[in-house]
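Copied over from Swiss-Prot:
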type	residues	note
BINDING	S104, G105, G106, L107, E125, H130, E155, D170	S-adenosyl-L-methionine binding site
MUTAGEN	Y78 to A	20-fold decrease in catalytic efficiency. No change in Km for S-adenosyl-L-methionine
MUTAGEN	D170 to A	300-fold decrease in catalytic efficiency. Increase in Km for S-adenosyl-L-methionine
MUTAGEN	Y194 to A	3-fold decrease in catalytic efficiency. Increase in Km for S-adenosyl-L-methionine
Amino acid sequence: MAWPGPLLLKDRKGRAYLVFPKEGGVFHHHKGSVPHEALLEAGPGGVVRTHLGEELSVHRPTLEEYLLHMKRSATPTYPKDASAMVTLLDLAPGMRVLEAGTGSGGLTLFLARAVGEKGLVESYEARPHHLAQAERNVRAFWQVENVRFHLGKLEEAELEEAAYDGVALDLMEPWKVLEKAALALKPDRFLVAYLPNITQVLELVRAAEAHPFRLERVLEVGWREWEVRLPVAHPRFQQVGHTAFLVALRRWKAS
């Protein structure tokens, strides 16, 4: 029996569960259990029932769903921010992108899918346990071999000059890597940083003035979901609040 990658199960209340099917495995729900073989037989888009009769729908997880439910060793980059970073970086298939601060690998997956099988993501993480978890997360969801993981700090890495089409940073002190990023980034391409607080934003923008970078924009990404139960519609009571600021810098040719 060929075992697929991760599957997402949803119960009648919309609660989601990420499952990695394996031979002899069993999924346990508070309203019963179901063997992994049954999930494979139902397949994505199908339905299974636990031994107590609870109905569960079976799905292939989207990238957003996978990021929200995968195991995490660090605070995740939310899907709304990761997709915005890909847009700000202006990535396309075949490009080469540099990432620092791999974390749990969520942003890495967005970058890898954006550059495609002919592109390349070079991801640096200084903490071994974060890097190990990130590599497991990425390999479980994304079978395309277009990500290289590196243990270490970006500022200490040996990089080719003007070899990258984009730089994505999720670091507490991204200003420390600006010199290295400027060396590696192609002219007229973008560096995008993910920063939780505005003090970090100000520090980064101030530091960028000493390097061949120009500030393009600073933004927050909103995400407002609605509850629609005919004939009633209203915003959901639980909303995603502030997650981070995104800072986009454009690399200029050094004068």
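Each residue's number is its place along the chain shown, starting with 1.
A Cβ is built for glycine as well, from the same backbone N, Cα and C atoms used for every other residue.
Positions of Swiss-Prot features highlighted on the structure.
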{"residue": "Y78", "record": "mutagenesis position", "contacts (Cβ under 8 Å, 6+ apart)": "L67, W223, V240, T243, A244"}
{"residue": "S104", "record": "S-adenosyl-L-methionine binding site", "contacts (Cβ under 8 Å, 6+ apart)": "M70, K71, R72, S73, A74, P76, H130, Q133, A134, N137"}
{"residue": "G105", "record": "S-adenosyl-L-methionine binding site", "contacts (Cβ under 8 Å, 6+ apart)": "M70, S123, Q133, A134, E135, N137, V138"}
{"residue": "G106", "record": "S-adenosyl-L-methionine binding site", "contacts (Cβ under 8 Å, 6+ apart)": "L67, M70, R72, P76, T77, P79, A82, N137"}
{"residue": "L107", "record": "S-adenosyl-L-methionine binding site", "contacts (Cβ under 8 Å, 6+ apart)": "T77, A82, M85, E99, A168, D170, Y194"}
{"residue": "E125", "record": "S-adenosyl-L-methionine binding site", "contacts (Cβ under 8 Å, 6+ apart)": "A100, G101, T102, G103, L131, A134, F149, H150, L151, G152"}
{"residue": "E155", "record": "S-adenosyl-L-methionine binding site", "contacts (Cβ under 8 Å, 6+ apart)": "K176, V177, E179, K180"}
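Considering only the recorded positions H130, D170, Y194, the Cβ with the fewest other Cβ atoms within 10 Å is that of H130. According to its DSSP assignment, L107 (S-adenosyl-L-methionine binding site) is helical.
Across S104, G105, G106, L107, E125, H130, E155, D170, which the record gives as binding S-adenosyl-L-methionine, the greatest C-alpha separation is 22 Å.
Under DSSP, Y194 (mutagenesis position) is assigned to a strand (E or B) in the three-state scheme.
In the three-state DSSP assignment, the secondary structure recorded for E125 (S-adenosyl-L-methionine binding site) is strand.
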